[in-house]
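Taken from Swiss-Prot as is:
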type	residues	note
ACT_SITE	Glu493	active site
DOMAIN	149-235	domain 'Ig-like C2-type 1'
DOMAIN	251-353	domain 'Ig-like C2-type 2'
DOMAIN	406-559	domain 'TIR'
MUTAGEN	Leu167 to Ala	Decreases binding to the preformed binary complex of IL18 and IL18R1
MUTAGEN	Glu210 to Ala	Decreases binding to the preformed binary complex of IL18 and IL18R1. Impairs IL18 receptor signaling via NF-kappa-B; when associated with A-212 and A-214
MUTAGEN	Tyr212 to Ala	Abolishes binding to the preformed binary complex of IL18 and IL18R1. Impairs IL18 receptor signaling via NF-kappa-B; when associated with A-210 and A-214
MUTAGEN	Tyr214 to Ala	Decreases binding to the preformed binary complex of IL18 and IL18R1. Impairs IL18 receptor signaling via NF-kappa-B; when associated with A-210 and A-212
Amino acid sequence: MLCLGWIFLWLVAGERIKGFNISGCSTKKLLWTYSTRSEEEFVLFCDLPEPQKSHFCHRNRLSPKQVPEHLPFMGSNDLSDVQWYQQPSNGDPLEDIRKSYPHIIQDKCTLHFLTPGVNNSGSYICRPKMIKSPYDVACCVKMILEVKPQTNASCEYSASHKQDLLLGSTGSISCPSLSCQSDAQSPAVTWYKNGKLLSVERSNRIVVDEVYDYHQGTYVCDYTQSDTVSSWTVRAVVQVRTIVGDTKLKPDILDPVEDTLEVELGKPLTISCKARFGFERVFNPVIKWYIKDSDLEWEVSVPEAKSIKSTLKDEIIERNIILEKVTQRDLRRKFVCFVQNSIGNTTQSVQLKEKRGVVLLYILLGTIGTLVAVLAASALLYRHWIEIVLLYRTYQSKDQTLGDKKDFDAFVSYAKWSSFPSEATSSLSEEHLALSLFPDVLENKYGYSLCLLERDVAPGGVYAEDIVSIIKRSRRGIFILSPNYVNGPSIFELQAAVNLALDDQTLKLILIKFCYFQEPESLPHLVKKALRVLPTVTWRGLKSVPPNSRFWAKMRYHMPVKNSQGFTWNQLRITSRIFQWKGLSRTETTGRSSQPKEW
């Protein structure tokens, strides 16, 4: 329903426009005589008759001595809401100005004609947009505008439609259409400034004793001409600006200031030239870019200059030169900014150089990156050093056991009896580690030959000299440390091995910390020192049982390098030697104790 209501109102409004009777409108004739040598504008005011104006604007009448504050419609909110039409010469319905004439602009109740031409001639009607009462139907103004070019060429010094006033001095504003007539011949003139009536001024010139900023604006001068048949109003529009005196200085370049500019090779670059030009009435600024290479110099085609700031006294103009990519060749050139006005010219050259900070930054970042990489690699190397060494041994190292005249890769020593409660379960005791896990991993998996007294020596025990002999014939000594071990007779084996290692550089000792223990005061000084300096591998219970655990990797790291492919033959050879040594031992032990001697 709302849409239907709007459509109905639009149709009614359209019928009113089509059937709009302009016979009741007040009529005013205007003449616009324009010069073909200059650009000028023209304005029409919607000047309603006084009775209708007071009804439409709801304003109080002024006494004859009072001067209206504003030109009709310019100061009234109601009068700003008017509609302009043009009446075609062929009698067609009225045309909306806003839709059909782009060179005509409506500003409140004023029509601005931007370009002169005889095609602007015609009848223009203005009326209120909102018709609130039957009286408003006849509230309209019809203006008959005649436009023709100026034909009087006898006036050589006619006033311009654009006039300047010098600030701080005296000046005058002349009506262009009457500038060639003397004051005695000139008719009475009505002046308007920015839509306000200047009631005091009636001559063809406005004399200004001292020019200020507020004298700038749009002035309109009207006077009446008549003949025996009719009379009309001649109107001219003057654009007045207040200016300062022409500059006496050359333009100065604000940017670039320095004669060198650091750049990055391979990157795009924009060099800006900003220049400040002093005011000139005839303002023709010049700003260009040149390139100087050795003895050659040429102008560069760059984008158009643009004004970035304009004041009463000066204007700042900018023009840029754009390089898609900075090359080594550009570093050998000079880029010259050239600016000029009517007084003189100024130049500023710029030499490009490679940015040192970027190079240093790259070096610094590269150094830091290298340092971080080295630290990370060092940490990784430290963490996996054992695995790396073992991998290297597998493929590169030669067998260290060849030709050393030793029968065992390692002699294993552990506590054979227990006087302290074990911290481990029976399945993970020292004996289980020595007699079960060591053979399974070191012998069966990696091919090392071990000497285990409980396994490889015939029952009945061995003497101290026999243990020393076995250690001498071993490349490594493995000692499983525990409270039972350091407080029991097995510590003799460690002491003997330490003494032998001092003389035999091929004998290496490996300590296994099976569980926590305290060193007894009775330990020999040499053993105490050995506990601190010898390599120690910590047993971590069930975590160390798998053959691929770090415990076994550390054990292999300390074991001699051995070619595992030939371990079967070596084991057979070593086993036969052990049995030969056992038989010899039985025949030579008559009358000797089976217990190790006191140390």
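Including glycine, each Cβ sits where the backbone N, Cα and C put it.
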Cα-Cα separation of Glu210 (mutagenesis position) and the residue listed as 'active site', in Å? 123
C-alpha of Leu167 (mutagenesis position) to C-alpha of Tyr212 (mutagenesis position): distance in Å? 6
Could you state the whole-number distance in Å separating the C-alpha atoms of Glu493 (active site) and Tyr212 (mutagenesis position)? 117
Candidates Glu210, Glu493 (recorded positions); min other-Cβ count within 10 Å returns Glu210
Taking only the residues in the domain 'TIR' (406-559), give me the average pLDDT of this model. 86
Specify the count of other C-beta atoms within 10 Å of the C-beta of Tyr212 (mutagenesis position). 11
Within 10 Å of the Cβ of Leu167 (mutagenesis position), how many other Cβ atoms can you find? Include all protein chains, please. 18
For the domain 'Ig-like C2-type 1' (149-235), the number of residues DSSP places in helix, strand and coil: 6 helix, 36 strand, 45 coil
